[in-house]
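Report on the structure given below.
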Amino acid sequence: MCGNNMSAPMPAVVPAARKATAAVIFLHGLGDTGHGWAEAFAGIKSPHIKYICPHAPVMPVTLNMNMAMPSWFDIVGLSPDSQEDESGIKQAAETVKALIDQEVKNGIPSNRIILGGFSQGGALSLYTALTTQQKLAGVTALSCWLPLRASFSQGPINSANRDISVLQCHGDCDPLVPLMFGSLTVERLKALINPANVTFKIYEGMMHSSCQQEMMDVKHFIDKLLPPID
């Protein structure tokens with residue numbers, strides 16, 4: 001089962017307090033699990049929204065001397081010209097699309113689903129949103145980058161999400177994924193989707209982590225895009 005997505009445990013879920021009419025699927029960063037993010041969303045939840053925080057499968061990661069840890073795909077390096085795990089990224093995106101499909105089967109239309117993630121998970125959420133034919137409500141991309149950026153056209157994408165709303169957040173003291181990566185990603189996104197729908201927020205003094213103000217901004221973004229419908 002090594003490296004097989006079926007080996008990952010069931011996601012951590014913050015259920016809706018009443019009938020769920022919208023969902024947030026949020027992907028954690030390298031070496032983490034969904035539990036901490038589920039706790040964070042429990043603190044900013046809205047009663048009609050279900051929050052799903054899946055756990056990545058455990059796999060050897062080249063960046064960390066091939067040690068096995070939860071990872072959505074292999075990471076070779078953190079410089080702009082590092083080789084990327086193309087097949088792993090694409091396979092992981094299919095896993096996320098299957099999670100979206102599952103919620104659609106549960107009665108939540110894809111345009112009432114926000115995809116998001118932190119660091120490696122944020123990178124995967126951006127890549128999935130830009131390549132899927134499932135029309136999504138938005139993406140919250142925290143402290144991350146756009147993977148396989150050379151695979152995208154120079155002009156706007158021809159997919160379901162060319163008008164998608166994106167909230168991208170980054171700390172200005174991030175030592176792992178420098179703020180420059182976030183800035184370059186925002187510029188790339190503005191060429192691929194409607195630039196009016198891309199918001200970039202920078203948090204002073206924040207490292208490769210989250211903060212209370214960022215979570216409030218995430219809550220505002222989610223609640224604005226996924227209002228109650230009953």
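One-based numbering along the chain as shown.
Even glycines carry a Cβ here, placed using N, Cα and C.
Every position carries its original residue.
Under the DSSP three-state reduction, Ser119 (mutagenesis position) is assigned to coil, being neither helix nor strand. As a published mutagenesis entry, Ser119 to Ala appears in Swiss-Prot alongside the note: Abolishes lysophospholipase activity.
As annotated by Swiss-Prot, active site, charge relay system applies to Ser119 (among others). Annotation for Ser119 (mutagenesis position): spatial neighbours Gly29, Leu30, Leu142, Ser143, Cys144, Leu176, Val177, His208, criterion Cβ-Cβ under 8 Å with sequence separation of six or more.
One entry in Swiss-Prot concerns the mutagenesis experiment Asp174 to Ala. Its note says: Abolishes lysophospholipase activity. A C-beta separation below 8 Å, combined with a sequence spacing of at least six in one chain, links Asp174 (mutagenesis position) to Ser143, Gly182, Met206, Met207, His208. Asp174 (mutagenesis position) falls outside any helix or strand according to DSSP and counts as coil.
The active site, charge relay system annotation in Swiss-Prot covers Asp174 (among others).
Secondary structure at His208 (mutagenesis position), taken from DSSP and collapsed to helix, strand or coil, is coil. Among the sequence features in Swiss-Prot, the mutagenesis site His208 to Ala is noted as follows: Abolishes lysophospholipase activity.
The active site, charge relay system annotation in Swiss-Prot covers His208 (among others). Of all Cβ atoms in the protein chains displayed, 17 besides its own lie within 10 Å of the Cβ of His208 (mutagenesis position).
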